[in-house]
Amino acid sequence: MAGKSSLFKVILLGDGGVGKSSLMNRYVTNKFDTQLFHTIGVEFLNKDLEVDGHFVTMQIWDTAGQERFRSLRTPFYRGSDCCLLTFSVDDSQSFQNLSNWKKEFIYYADVKEPESFPFVILGNKIDISERQVSTEEAQAWCRDNGDYPYFETSAKDATNVAAAFEEAVRRVLATEDRSDHLIQTDTVNLHRKPKPSSSCC
């Protein structure tokens with residue numbers, strides 16, 4: 001890949017069994033493994049891509065969703081550029097737990113400005129016909145909790161998987177653009193010669 005590449009850390013959070021590992025593997029390797037076991041602690045994979053002319057290396061972190069693994073996963077939240085909150089559309093409890101996952105991430109990642117941090121919401125397993133969470137419910141949650149982008153995905157058949165991760169990159173880039181603008185307005189030019197000053201002795 002030509003050109004300078006930025007490294008973005010993206011973390012997948014959500015209940016155990018919602019398909020976080022499958023989503024990561026589908027996106028990075030374009031494979032789906034029906035025998036995938038629950039993650040213990042954390043795992044990550046890298047993916048090089050170009051989004052809107054920006055070359056990016058996305059470091060995707062997959063975390064264990066079970067409560068007993070909390071102490072293993074939370075140290076890895078820091079330094080994340082984007083968080084993909086994930087639930088399964090056939091599991092209403094995993095949807096109800098999104099708020100808890102968001103709070104846990106904000107606390108352990110030490111997010112300074114939660115209202116502007118880029119979250120993307122994924123409703124996974126739309127290939128399953130019996131759903132417990134409607135599209136409208138999920139969209140309403142996203143509107144009420146920060147106007148987050150929402151994608152209904154299937155790691156099994158790859159529906160919207162690439163689109164969701166690419167949107168995560170766009171959100172990070174937009175956040176960086178805002179930060180750069182703020183920084184540029186307050187920078188000090190170290191190369192500018194100081195104005196001569198007069199003093200009386």
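In case you wondered, yes, glycine gets a Cβ from its N, Cα and C as well.
Heads up, this one's the original sequence, none of the swaps are in it.
Cβ neighbour count for G19 (GTP binding site) (all protein chains, 10 Å cutoff from its Cβ): 24. For G17, G19, K20, S21, S22, N124, K125, D127, A155, K156, the entry in Swiss-Prot reads GDP binding site, with the evidence type experimental evidence.
For 17-22, T34, 38-39, G65, 124-125, D127, 155-156, the entry in Swiss-Prot reads GTP binding site, with the evidence type experimental evidence. Mapped onto three states, the DSSP output places D127 (GTP binding site) in coil.
Counting Cβ atoms from all protein chains shown, D62 (Mg(2+) binding site) has 22 others lying within 10 Å of its own Cβ. The feature Mg(2+) binding site is assigned by Swiss-Prot to S21, T39, D62.
Experimental mutagenesis is annotated in Swiss-Prot for I40 to R, with the remark: Loss of interaction with NDE1 and the dynein complex. Loss of localization to intracellular membrane vesicles.
Under the three-state DSSP scheme, F44 (mutagenesis position) falls in the strand class. For the mutagenesis of F44 to L, Swiss-Prot gives this note: Loss of interaction with HPS4; when associated with L-66. The structure shown keeps the original residue.
Record note (Swiss-Prot), mutagenesis F44 to D: Loss of interaction with NDE1 and the dynein complex. Loss of localization to intracellular membrane vesicles. The unchanged residue is displayed.
One entry in Swiss-Prot concerns the mutagenesis experiment N46 to A, I, S, T or V. Its note says: Loss of interaction with NDE1. Take the CB of N46 (mutagenesis position) and look out to 10 A: across all protein chains shown you find 10 other CB atoms.
The local packing around W61 (mutagenesis position), expressed as other Cβ atoms within 10 Å of its Cβ over all shown chains, amounts to 22. Experimental mutagenesis is annotated in Swiss-Prot for W61 to D, with the remark: Loss of interaction with NDE1. No change in localization to intracellular membrane vesicles.
Under DSSP, W61 (mutagenesis position) is assigned to a strand (E or B) in the three-state scheme. Quoted from Swiss-Prot, the note attached to the mutagenesis of W61 to L states: Loss of interaction with HPS4; when associated with L-66.
Recorded in Swiss-Prot as a mutagenesis result, Q66 to L carries the remark: Loss of interaction with HPS4; when associated with L-40 or L-44 or L-61.
The mutagenesis experiment L72 to D is recorded by Swiss-Prot, whose note states: Loss of interaction with NDE1 and the dynein complex. Loss of localization to intracellular membrane vesicles. Secondary structure at L72 (mutagenesis position), as computed by DSSP, is helix. Around the Cβ of L72 (mutagenesis position), the number of neighbouring Cβ atoms within 10 Å comes to 15.
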Which chain-mates of A155 (GDP binding site) that are at least 6 residues away have a CB under 8 A from its CB, listed by sequence?
G19, S22, L23, N25, R26, F32, N124, K125, V161
Top Cα neighbour of K156 (GTP binding site) in the set of recorded positions G17, F44, N46, L72:
G17
D127 (GTP binding site): tally of other CB atoms within 10 A of its CB:
14
Around the C-beta of T34 (GTP binding site), how many further C-beta atoms are within 10 angstroms, looking at every protein chain?
6
Can you figure out which of K20, T34, D62, D127 (the binding-site residues) comes closest in space to L72 (mutagenesis position), comparing Cα atoms?
D62
